[in-house]
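Engineer: A single structure is presented below for examination.
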Amino acid sequence: MTALALPRLGVTLYSFTPYYHAREYSFEDLIRIAGERDLGPGLEIVGYQSIKGFPKLPDGFVKDFRRRVDEAGLELSAMGANADAGIPHDRLLNEDELTEYMAHQLHTAKELGFPIVRVQHSVTPDLMERLLPLAEKLDLTMGMEIHSPHSVHHPKIQALVERYEKLGSPHLGFIPDWGASLTRLPPSALQTYAAADVPRELLDAYDRQWDVFHAEGVITTDAEQGAQFRRMRELNERFGGDDVSVRIGTNAVGLFGHQRPEDWSAIMPWVVHVHGKFYGIDENGEEPSVPHGLLLRQLVDAGYTGYISSEWEGWHWNTTDDPFEMVAWQHRLMRRIFGEIEAEAGVR
């Protein structure tokens, strides 16, 4: 049998946030190291995190950026745009202001050479439709990130599906974030907080409560999410927690989603990019909370050949492991699974 068409691997520089925030490495260093350590070929950046003054670009920046990407042997996969409607301190941006805010970022993405722009849920179906002519003119694809606590079942995402079906444009799509499809709380988070003297009884209570939420299924309203936050805060107080320990409870609600992996099939025709979110790799080379085998097989079965950006978010609590090595471990895991898929298909 001829070779299967497989997704391509890459990385988002967001995975290396601790190094960047600590100024251990510059933006330019991270591009170079991603190439040197074979963490590409796909390269994704978050505009506002990576470039001072974004979306304005300094003189000569584009030429220098493209040269560095080429020298690193990388390919531009996606640029993360922000859709922060709460920029003013006393109000939210209105739709005209948010349209202008997003349009500027689309122009910058084009100038930098990115084919795909990640957008966030503040961008409504109406706003996506308003931005579509510009995206088509610039030959850009806008991908709405589906990030925990949202899921393919959330009304905001369902409304976008309806609008996509109406508009029928290849310049509109979705970006699944695997953090929406966990099977358990990340063990590395529990271990880190235990080492920080968070009471074991509290961590066990969080773990059990997350399992209860998981059995109940995805949330579809802000009220449901608020109730889950309150429940975790109640546990924190009951078991003698503090401002540190409450973080894992809030993360359990906001970051670690309950969507069934197979449910991504509902939006698979519109998948234009993937955030390969992960939190840790165990001694067996597996990610214990994110079901990589199921997720990758689903992409292969759907014929998806775009990029998967490795996105290590364990840095929120894990300050000891090397982010570069963590991404390398995930790439090894994904390549191993691709090999298993090819073997099952009889590929030689």
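The count begins at 1 with the first shown residue.
Cβ atoms are placed via backbone N, Cα and C, with glycine included.
The structure displayed is predicted, hence computed values, not measured ones.
Looking at Swiss-Prot, you'll find the mutagenesis Glu145 to Ala noted as follows: Almost loss of activity. Positions annotated as Mg(2+) binding site by Swiss-Prot, on the basis of similarity to another entry: Glu145, Asp177, His275, Glu311. Under the heading of mutagenesis, Swiss-Prot lists His147 to Ala and annotates it as follows: Almost loss of activity. Annotation source Swiss-Prot lists active site, proton acceptor at His147, citing similarity to another entry. According to Swiss-Prot, the experimentally introduced change His275 to Ala is described as follows: Loss of activity. Glu311 to Ala appears in Swiss-Prot as a published mutagenesis result, with the remark: Almost loss of activity.
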Engineer: Express the distance between the Cα positions of His275 (mutagenesis position) and Glu145 (mutagenesis position) as a whole number of Å.
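Structural biologist: Checking the Cα atoms of His275 (mutagenesis position) and Glu145 (mutagenesis position) gives a distance of 9 Å.
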Engineer: To test your reading of the Mg(2+) site: which residues beyond Glu145, Asp177, His275, Glu311, same chain only, put their Cβ within 8 Å of the Cβ centroid of those residues?
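Structural biologist: Output for this site, in sequence order: Thr12, Arg118, His147, Ile175, Pro176, Trp178, Gly179, Val274, Gly276, Lys277, Ser309.
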Engineer: If you count other C-beta atoms within 10 angstroms, which of the mutagenesis positions His147, His275 is the most crowded?
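Structural biologist: When each Cβ's neighbours within 10 Å are tallied, His275 tops the list.
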Engineer: Within 10 Å of the Cβ of Asp177 (Mg(2+) binding site), how many other Cβ atoms are there?
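Structural biologist: Its Cβ has 22 other Cβ atoms within 10 Å.
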Engineer: Same chain only, sequence gap of 6 or more: which residues have a CB within under 8 Å of the CB of Glu311 (mutagenesis position)?
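Structural biologist: The answer is Val11, Thr12, Tyr14, Ser15, Asp177, Trp178, His275, Gly276, Lys277, Phe278.
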Engineer: Determine, from DSSP, whether Glu145 (mutagenesis position) sits in helix, strand or coil.
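Structural biologist: In three-state terms, Glu145 (mutagenesis position) counts as strand.
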